[in-house]
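Let me begin by presenting the structure, written as structure tokens, before commenting on it.
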Amino acid sequence: MTPLSALTSNPAPSPPPKFALGKCPATAIHVVSVLRPNRQRFCYEKTDAGDLIPHKCLICQPILTEKHISPYYAVYSDLLEDFVLFGYNTMTGKMEQFIYAFKTDCFVEVNRPEIKYNPAFLVKGNVVVALNGPEGELVVIERDCRGLLSKESTSYGQFRTLPTAALRTLTLQDLERDRWDRAANSDEVKISSGNESFDRLYAEYQKNLPRFQVRQCLHLNKEFLCVYSKTSGDYTRLEYIDETGDFQKISCTLCTCEVTESNLIPLYVERNASELVIHVHNTENNQIEQYIYDVRTFGFVQVKRNLVYDPKKITSGLNLFMAENIDNRKVYMIMRGRDGRLQKETSGSGGFEKMQPVAVKTFQVQWVEMKTEFEKKKASTERVEPQHPVQTEGEDIMETVLAMVESFNCDLRKELGLTQDQEIPRKAPRVESAETEENIVKNLEKLQIAKDPEEPTTAASEGGNTYGYQELDDTMSEGLLEKEAESKHQDANEPEPVKNVTYEPDVAAMDKKKKRRELKSRLNKINAQIDELEKRRMERAGKKQVVSSSVPSEEAAQVEAPASPALAENTNQISNEETPKIDIFEGYNGSFLFGTNTSKEWIVEDIRNHMVGKLLKAFWPRIQNVEEMNGELFKKLIANARKCETEILEASNDRDEYYRLMQLTVDQILKKTLKKDQRATEHNHQQPTQSSDELAKNHEKN
């Protein structure tokens, strides 16, 4: 039995540290090596922003060979015109891409983001891929007994095992393009805070700061790395993830890399002119620094005085010095605590009381404050107000009128189908205000805008827009404003006779504004009713829209099949509740094919023909057979339905929106048609009732 003394004299060796700090012997750059789960170390270097990237050095980094790769599968790339092998790198712990070079008989790492790794393509056998060379040779890539990469070549039927070669990784390719070029990741960064003397002092201070610091998080029980960033002047806290092989910021908010009063161990005090300078040992960066106490902020400020540190002057007393604030007439005692760190006490009613620690203003904190203030001043001085040319009131109005006229002309060219080079036909001569109002009313009737807010009309039955009420409102307002602008422009150009002008209120203009306001409120009510109709439809459908993302070709060939279950359910429900079951296509074998193909790839012509049939049923639900309809009337209905369907299709961005707008249009048309039928039925029932009463009265008289 082994004695206890032997066990204590030979303790178990401690595990190697996860992070090791050092310098690259070739480039003299600070690097940190990370111990990976495969017990191999990989070196990283920092950027000026505080990020860690793989260190590009052939001396520090381990040489990766093909035995570090476990092949998974290979896919063909059209861009590279070669097979791309997906393999797991046991050194970096990542899935990487490689192509085989027949000239050197080795693998070259590539990075093609468009080729994504798919675990479903994993080859289960030993042979992964067979590659044909330019000279007729065949190279077989397979897995060995350990699952690592091995390759064999055959020529004239004889197989031979190829030796293991080094990998040409992306890091080696970068070194080949620009060998030992460290300009991008150098530590020399031009910084400026507006004070050149302080910038030089801060640059010297930065040289003494450690680039990396290894800390232990007591809250998460993790070891993390503090990386210094010159651009921000702060430390970035990173932890290494073994599963992904990457660094990420630590999630603990309690662990910081800032210098606090607990990090300052006082050594001795020395007077310099009228101030007392404390020489301290900073445990955060392991440096000997100088600080003074600021009675205004109740904190310590780092300074650099012409005082040489002398370890022979270190004192062991508790009290260091006393400071007095003239404003509040308080005395502050700066002393060494029982743990040997800085401690502050202030005089109170019951004697001296311990003060709470505050932030320490190191050179880093001072530089950030000065830089922020300098950037604010620079931004305020460089801010230039935009200089606009001085315009008179007449010129401003004229520019507005011309802009309105140009906008109206563009819209008019689109409606007439003219190009920008073609001239617009001249308009009729200007009429009086009464005639202008009549023309406006006629135009509103042509646009099919409802005059009764309780019964919104649908313009689809006459080829209008069934869903663009707001667009009609904007178009009408632009037309009215344009006519007023043109009238003002013509009046400004015509010479007016000299006469005595007396002020009279423009009644016609006031009436126009009043009608415009009434029309706008009426349109708002119509929009509200449209929203209410859509809400009711959604409630009837159970607030479900089950629309397939794509239509198969076999289903699309059936014109009568509904395009969506939700649409078929809603349409059948409306037809069952409000209209009898009809089919106006009995005896009609034609189709409503469109003359031009649409640019919407998500719709097919069969679905569009089916929707035109839905609209025709909504336009004329009383007709049971097409043969009963007049030929011209039937053509007109088809034209209106095609026009309405085309407008809905152009206004839709996807199939769901197309079905929603189509269902809303069918609901509105059916509602309007049913109301007309009810009125006609009531009128027909009233006439025979009145005639029978008269016959009864005449019979009594006789």
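Counting begins at 1 with the first residue displayed.
Glycine too: its Cβ is placed from the backbone N, Cα and C atoms.
Heads up, this one's the original sequence, none of the swaps are in it.
Features as listed in Swiss-Prot:
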DOMAIN    597-674  domain 'KIX'
MUTAGEN   ASP105 to Lys  Impairs interaction with lgg-1 and lgg-2
MUTAGEN   PHE107 to Ala  Impairs interaction with lgg-1 and lgg-2
MUTAGEN   GLU109 to Lys  Impairs interaction with lgg-1 and lgg-2
MUTAGEN   CYS255 to Tyr  In bp400; mutant protein does not form aggregates, but cytoplasmic localization is diffuse throughout embryogenesis
MUTAGEN   GLU275 to Lys  In bp401; temperature sensitive with the mutant protein forming 'speckles' at 15 degrees Celsius and diffusely localized at 25 degrees Celsius
MUTAGEN   PHE298 to Ala  Abolishes the interaction with lgg-1 and lgg-2
### Message
Please report the distance from the Cα of PHE298 (mutagenesis position) to the Cα of GLU275 (mutagenesis position), rounded to the nearest angstrom.
### Response
15
### Query
So what sits near GLU275 (mutagenesis position) in its own chain, CB-to-CB under 8 Å and at least six residues off in sequence?
ILE292
### Query
What is the total of other Cβ atoms whose distance to the Cβ of ASP105 (mutagenesis position) is within 10 Å?
14
### Task
Based on Cβ atoms within 10 Å, give me the single least packed residue among the mutagenesis positions PHE107, PHE298.
PHE298
### Query
Which whole-number value in Å describes the distance between the Cα atoms of ASP105 (mutagenesis position) and CYS255 (mutagenesis position)?
50
### Task
Can you check how the pLDDT averages out over the domain 'KIX' (597-674)?
77
### Query
Where does PHE107 (mutagenesis position) sit in DSSP terms: helix, strand, or coil?
strand
### Message
Measuring Cα to Cα, how many Å separate PHE107 (mutagenesis position) from CYS255 (mutagenesis position)?
### Response
44
### Task
State the count of C-beta atoms found within 10 angstroms of the C-beta of GLU109 (mutagenesis position), not counting that atom itself.
19
### CYS255 (mutagenesis position): tally of other CB atoms within 10 A of its CB
17
### Query
Could you state the CA-to-CA distance between CYS255 (mutagenesis position) and GLU109 (mutagenesis position) to the nearest Å?
39
### Query
Tell me, by DSSP, whether GLU275 (mutagenesis position) is helix, strand or coil?
strand
